[in-house]
Amino acid sequence: MEILMTVSKFASICTMGANASALEKEIGPEQFPVNEHYFGLVNFGNTCYCNSVLQALYFCRPFRDKVLAYKSQPRKKESLLTCLADLFHSIATQKKKVGVIPPKKFITRLRKENELFDNYMQQDAHEFLNYLLNTIADILQEERKQEKQNGRLRNGDVDSEDNNSTPDPTWVHEIFQGTLTNETRCLTCETISSKDEDFLDLSVDVEQNTSITHCLRGFSNTETLCSEYKYYCEECRSKQEAHKRMKVKKLPMILALHLKRFKYMDQLHRYTKLSYRVVFPLELRLFNTSGDATNPDRMYDLVAVVVHCGSGPNRGHYIAIVKSHDFWLLFDDDIVEKIDAQAIEEFYGLTSDISKNSESGYILFYQSRD
């Protein structure tokens, strides 16, 4: 059995080497971006959900730059962030241009910190993205708090942040955080009340044969609060019918959009996949911004897509397609291939609902031009 495993691993390594060599030739020495590296990630038993998100984040340049800058800081105790920084640094400093890296240290730490990921079952890529970004933000805030307590902040001995105040935003927030405003208008007195809510990614409902722009408009559709759902108006001092809608008040540097492709079916007692065809353009402008939004005409470029292949949340596979400089790459665990921009259309989804098994965009990463 052990000999068979060794032979299998050797064959896999040979395949990886051949794939890497082919990729380097296809891009060509003159076109290959300076100081760029394209490395696949070894799958440690259904860790494609993790590999695909890590590849997408690596090619979100503002995020990559911050993680690499963190690596250059004085050594800290091991955390998920230090393991991520080590992985990104390992990719960025390879002598070879293309190849394969085992993210073993990161996976080991992830499984140690969160029992949800401590098994060999398929996990949800969006849940992992959410967990990773929030964990990194928590680590950075805790480190800043410790620095303040130790009196190492440059702004002197004055601690402007008491225990009950909101922590300062981290670079995770600076890159991914946007703000939604929830507007409610009383239909009796016309008073508008609004409540702001921060987000690191937006989850949007999907419909058949639509676009991501349509999904975002649906996200901001006006909802009527009536009957038992009436709104308590402070001005009227009673429950009234009202209109409620959600709009984007602050656009993030990188807009992460999660397409809600998994729906719980009561008759089946399980989640099933909505393989609907949802077009996501290479360029995006949001039209559901609030009146007081800063830079409402901000343009975004698609930089990465996490794709779900299969028929359900706990079955199937995840891959990533990313834009690097002027071309697109597909990362399928340890395999890396160059693809045409037109090939992205293959990941929109299916026009027919008959076949649920599909390769469809699940998390989209759009980067602001400014």
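Positions of Cβ are set from backbone N, Cα and C atoms, glycine also.
Unsubstituted: the structure retains its original residues.
Among the features that Swiss-Prot reports, domain 'USP' is placed at 39-369.
In sequence order, GLN122, HIS317, TYR318, ILE319, ASP332, ASP333 constitute the residues six or more apart from CYS48 (mutagenesis position) in its chain with CB-CB distances below 8 Å. Listed in Swiss-Prot as a mutagenesis experiment, CYS48 to Ser is described as follows: Abolishes catalytic activity. Retains the ability to protect against HTT/huntingtin-induced polyglutamine expansion-dependent toxicity; on its own or in association with S-50.
The DSSP secondary structure for CYS48 (mutagenesis position) is helix. For CYS48, the entry in Swiss-Prot reads active site, nucleophile.
Under mutagenesis, Swiss-Prot gives CYS50 to Ser with this note: Retains the ability to protect against HTT/huntingtin-induced polyglutamine expansion-dependent toxicity; on its own or in association with S-48. Around CYS50 (mutagenesis position), a 10 Å sphere centred on its CB holds 23 further CB atoms from the protein chains shown.
Sequence-distant neighbours of CYS186 (Zn(2+) binding site): residues of the same chain at least 6 apart with a C-beta under 8 Å from its C-beta are ILE192, SER193, TYR231, CYS233, GLU235, CYS236, GLN240, GLU241, ALA242. Per Swiss-Prot, the feature Zn(2+) binding site maps to CYS186, CYS189, CYS233, CYS236.
Positions annotated as active site, proton acceptor by Swiss-Prot: HIS317. Taken residue by residue with DSSP, HIS317 (active site, proton acceptor) is part of a strand. The number of other Cβ atoms within 10 Å of the Cβ belonging to HIS317 (active site, proton acceptor), over all protein chains shown, comes to 17.
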- Task: Measure from the CA atom of CYS189 (Zn(2+) binding site) to the CA atom of CYS50 (mutagenesis position) and give the result in Å, rounded to a whole number.
- Result: 50
- Using an 8 Å cut-off from the Cβ centroid of CYS186, CYS189, CYS233, CYS236, can you name the remaining same-chain residues around the Zn(2+) site, in sequence order? LEU187, THR188, GLU190, THR191, GLU234, GLU235, SER238, GLN240, ALA242
- Run through the Cβ atoms and count how many others sit within 10 Å of the one on CYS233 (Zn(2+) binding site). 20
- Message: Can you tell me how many other Cβ atoms are located within 10 Å of the Cβ belonging to CYS236 (Zn(2+) binding site)?
- Response: 13
- Query: Near the Cβ of CYS189 (Zn(2+) binding site), how many other Cβ atoms are there if near means within 10 Å?
  - Reply: 12
